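Visitor: Please see the structure below; I have some questions.
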Amino acid sequence: MSILTRIFGSRNERVLRKLKKQVVKINKMEPAFEALSDDELKAKTQEFRDRLSGGETLQQILPEAFATVREASKRVLGMRHFDVQLIGGMVLTNRCIAEMRTGEGKTLTATLPCYLIALEGKGVHVVTVNDYLARRDAETNRPLFEFLGMSVGVNIPGLSPEEKRAAYAADITYATNSELGFDYLRDNLAHSKEERFQRTLGYALVDEVDSILIDEARTPLIISGQAENSSELYIAVNKLIPSLIKQEKEDTEEYQGEGDFTLDLKSKQAHLTERGQEKVEDWLIAQGLMPEGDSLYSPSRIVLLHHVMAALRAHTLFEKDVDYIVKDGEIVIVDEHTGRTMAGRRWSDGLHQAIEAKEGVDVKSENQTVASISYQNYFRLYERLAGMTGTADTEAFEFQQIYGLETVVIPTNRPMIRDDRTDVMFENEQYKFNAIIEDIKDCVERQQPVLVGTISVEKSEELSKALDKAGIKHNVLNAKFHQQEAEIVAEAGFPSAVTIATNMAGRGTDIILGGNWKAQAAKLENPTQEQIEALKAEWEKNHEIVMKAGGLHIIGTERHESRRIDNQLRGRSGRQGDPGSSRFYLSLEDGLMRIYLNEGKLNLMRKAFTVAGEAMESKMLAKVIASAQAKVEAFHFDGRKNLLEYDDVANDQRHAIYEQRNHLLDNDDISETINAIRHDVFNGVIDQYIPPQSLEEQWDIKGLEERLSQEFGMELPISNWLEEDNNLHEESLRERIVEIAEKEYKEKEALVGEDAMRHFEKGVMLQTLDELWKEHLASMDYLRQGIHLRGYAQKDPKQEYKKESFRMFTEMLDSLKHQVITALTRVRVRTQEEMEEAERARQEMAARINQNNLPVDENSQTTQNSETEDYSDRRIGRNEPCPCGSGKKYKHCHGSRVARQ
């Protein structure tokens, strides 16, 4: 600690000192607010709104607003906000992250900033990690907010459009992070303003902010459509992978291995060696999937390479019951941070299909991205952003760097007395499991409840089998049993209860010492007062037993890559001043040790074990683990920051496109925009044949006439104009061409009516924009995947990505203008008389075909508008419309049948 910090206190201490002055002010108001009637207290909401309209700021009314919520909470919920909760509420109002320990009442704390900021009328979004928490928190706080005249909405998957609009129209909306992001993307795919859901993105309060803004940061939200089906290729390539041999190190000048591929476990990437490449190519040629003499790395074989690498990663880097589970014939991803399943999510880049082929389930088609955004960029769209969690301080630097959010550690209401014991290390996993079982046995005998944290479904099941063998009764909470999550967590605080949980499964629900009598009461149908009193008495007895036994004991079966996840596991114990204890059991076979410690350190540690099964505890061990975790955290932070730098490029483009789209949806008349685009497009085309400030000898008039005819359907005798009028120069010629294009367009408009033409313009513009944006996203994906190769040419990949993507974006905008004007200029408008004449002609032709015994296409639904002509005396051209009226070319309709006959 520096001398200045000793004198002035840390930044956190200074912030808390300042906020405590506000707490004193709020506490002084309490007697006056207690004296108010219910109606007078309710009337405060309208009073605050009027004062805000009159020019007062949120900070000016904050003390009174917080005092109002506190008093209303006492009357409606029977809960009074602690002083530390008032501090938390003020921190959340100030665009900060409040670190509040487990059990300190984050749900109640959130009511303070939500009420205050909702007074502005812009809407408040409270963001949770799953549907259960969104519903639970909304129903818990709904009576309080409705008492104060605020409406509450819940936005979760599966709502109808009307229910979703009602949820967003509420003053305070509880929602999951994924649903908010997807609704944003859906709004920007809407074809009318009535289809949109979200209002202005004003204030988001993110619960478990570390989980959403850090753990999920690299997960893009993607809305996709089906791409070309290549399921058979995944199944074929899947057969190749088991024959490939792993090589421990990459080939160098000094070392030439005998394997076919190497793995980078940190980045979860696989690489073929030269030997492996040859082996794969020979197999593909033998299977007829690649011609002889071709290379896997040639541009024409990029799709094959993509399938091979996806299959290799699926087999070597992704484990069943660790990274995913197989459920009802589908691959379901397991969240590496929470241990929860993520139904409906799919890995991209063909990885999900490769895993489906590996596990022998139905291989679904690949998808093409239609719209996407990362959580990092979505939450930065909000005017105000704040968050709360039990563990943010270790990631404070990242929150500040990426989101501009300061982290403030809120003191606990009561001192924390949990006993965090030193880690113990074992030589191998078997010795470690033996020690864990002995620790659990000791706790069970003393009637102390135990929560055992594992890092994967597989490890939780291994430990469960070991406990079964030892005859210890226990519950398992992992991705396979997530439906029973609330029930298992409710029982985890009973005397002698043993619960195995993957990572932070059950996070967001407190483990109450002695069990949860309310959860037991909820199981009873219409419980009597006597039954409730009996449950309370039973709980009090169990609570006393558990308190005497030492509270909840936490066992970590290995260290996670992030200190924050370890702290979250420990944080389940010792809530609100309760007793508790924690200890981590480690082995040299743990993933963290294998991947992030070099062989030298591992050998040194192996030598320290002289007796089989002995445990090692030392300060050096703590330093080694801290060093490994710091490396991993830095590696992941760099990855997230790197992703954001690339995604920021796409984000600027996304913002521009969505702004243009919203402008189109909000305006029924875009004729001015169309006119401006028409001038740009025609001038651009003319420039190619009549360069600006050029001599007449340099003009390519014939080429211009052909181009205008082919692209825009305009037959203009420009050569004749020039012969007839010697005064026609470059500018006047341009004006004449554009004037004719505008005149022809006006004539079409006169035929169909102004409203119909405006509607048509808008439809063409939206459809073209969406199609080109979808293609652009696919191109950006390909660019992103290969841009790192520019580094070999001594170029900065990020700068190259920015330049290339800007060029592609500019080309897309030019293409948008061109395609819109081409479509609008070429469109043919028919009068009612022409339509009737065309229908008569179609019927005559159909009759003539029947006379000639040509079968009419029964599937034909469209009518081809064409002039009446006798086809019986001449041969029909292959590319002419088929006389049957199907709308198809003759060669694709009856022409093909005639050829077959």
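Each Cβ is built from the backbone N, Cα and C atoms, and glycine gets one as well.
Below are the features I grabbed from Swiss-Prot:
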type	residues	note
BINDING	GLN85, GLY103, GLU104, GLY105, LYS106, THR107, ASP510	ATP binding site
BINDING	CYS882, CYS884, CYS893, HIS894	Zn(2+) binding site
MUTAGEN	ARG878 to Ala	Binds zinc, unable to bind secB
MUTAGEN	ASN879 to Ala	Binds zinc, unable to bind secB
MUTAGEN	LYS888 to Ala	Binds zinc, still binds secB
MUTAGEN	LYS889 to Ala	Binds zinc, unable to bind secB
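Locate each feature and note its surroundings.
Guide: When secondary structure is read from DSSP and collapsed to three states, GLY103 (ATP binding site) falls in the coil class.
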Visitor: Using a 10 Å cut-off, grab the number of neighbouring Cβ atoms around the Cβ of ASP510 (ATP binding site), all chains included.
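Guide: ASP510 (ATP binding site): 17 neighbouring Cβ atoms within 10 Å.
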Visitor: For LYS106 (ATP binding site), which residues of its chain lie six or more apart in sequence with Cβ-Cβ distance below 8 Å?
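Guide: In sequence order, GLY88, ALA98, MET100, ASP207, MET388, GLY390 meet the Cβ cut-off.
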Visitor: With every protein chain in view, how many other Cβ atoms are within 10 Å of the Cβ of THR107 (ATP binding site)?
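Guide: Excluding its own Cβ, THR107 (ATP binding site) sees 17 Cβ atoms within 10 Å.
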Visitor: Among all protein chains shown, how many Cβ atoms are found within 10 Å of the Cβ of GLY105 (ATP binding site), not counting that one?
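Guide: Taking every protein chain into account, the count is 18.
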Visitor: Would you count the other CB atoms within 10 A of the CB of GLU104 (ATP binding site), including those on all shown protein chains?
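Guide: 23, counting other Cβ atoms within 10 Å of GLU104 (ATP binding site).
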